[in-house]
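Trainee: The feature domain 'C-type lysozyme' is assigned by Swiss-Prot to 20-145, with sequence analysis given as support. The annotation that Swiss-Prot gives for the naturally occurring variant Pro23 to Ser reads: In 50% of the molecules. The annotation active site is assigned in Swiss-Prot to Glu54, Asp70.
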Amino acid sequence: MLFFGFLLAFLSAVPGTEGEIIPRCELVKILREHGFEGFEGTTIADWICLVQHESDYNTEAYNNNGPSRDYGIFQINSKYWCNDGKTSGAVDGCHISCSELMTNDLEDDIKCAKKIARDAHGLTPWYGWKNHCEGRDLSSYVKGC
């Protein structure tokens, strides 16, 4: 019985791998408050579509692409934008540790995502957006919010 108590205490102390799933309309509100509507010619619907297809609204989303990795709700890449200490030749364009992009505090994620969009003049760096959102009617992503 003591073993199970120890195991339960240990598992409670280990951070979850699922992260916080931010409800769609809550994220719409956050992005509006941070000036995403019209930013670099994008709409809130573009960003919501991007997030759905990149991370499914999960703040701790992680994707290993082999030579680099994607982190957080916007799936920001370690080759160009953040430092994970593992990616050879990383640029660290946002001057941030990739682990900071996997918290429930979205401030750093938002700053970096806006820098990426500003540098690219849009959302083309994100394959989730290019493959699922670009040129489509995205009104359903903000409907009811």
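Positions of Cβ are set from backbone N, Cα and C atoms, glycine also.
Original residues throughout; no substitutions modelled.
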Trainee: For the C-alpha pair, I'd like the distance in angstrom between Glu54 (active site) and Pro23 (variant position), rounded off.
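Mentor: Between the Cα atoms of Glu54 (active site) and Pro23 (variant position), the distance comes to 15 Å.
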Trainee: Taking the Cα atoms as reference points, how far is Asp70 (active site) from Pro23 (variant position) in Å?
Mentor: 21
Trainee: Measure from the Cβ of Pro23 (variant position) and count the other Cβ atoms within 10 Å, all protein chains considered.
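Mentor: Its Cβ shell of radius 10 Å holds 11 other Cβ atoms.
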Trainee: Can you count the other CB atoms that lie within 10 A of the CB of Glu54 (active site)?
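Mentor: Step by step: centre on the Cβ of Glu54 (active site), count other Cβ atoms within 10 Å, giving 22.
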Trainee: Could you please provide the mean pLDDT value for the domain 'C-type lysozyme' (20-145)?
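Mentor: When the pLDDT values over the domain 'C-type lysozyme' (20-145) are averaged, the result is 97.
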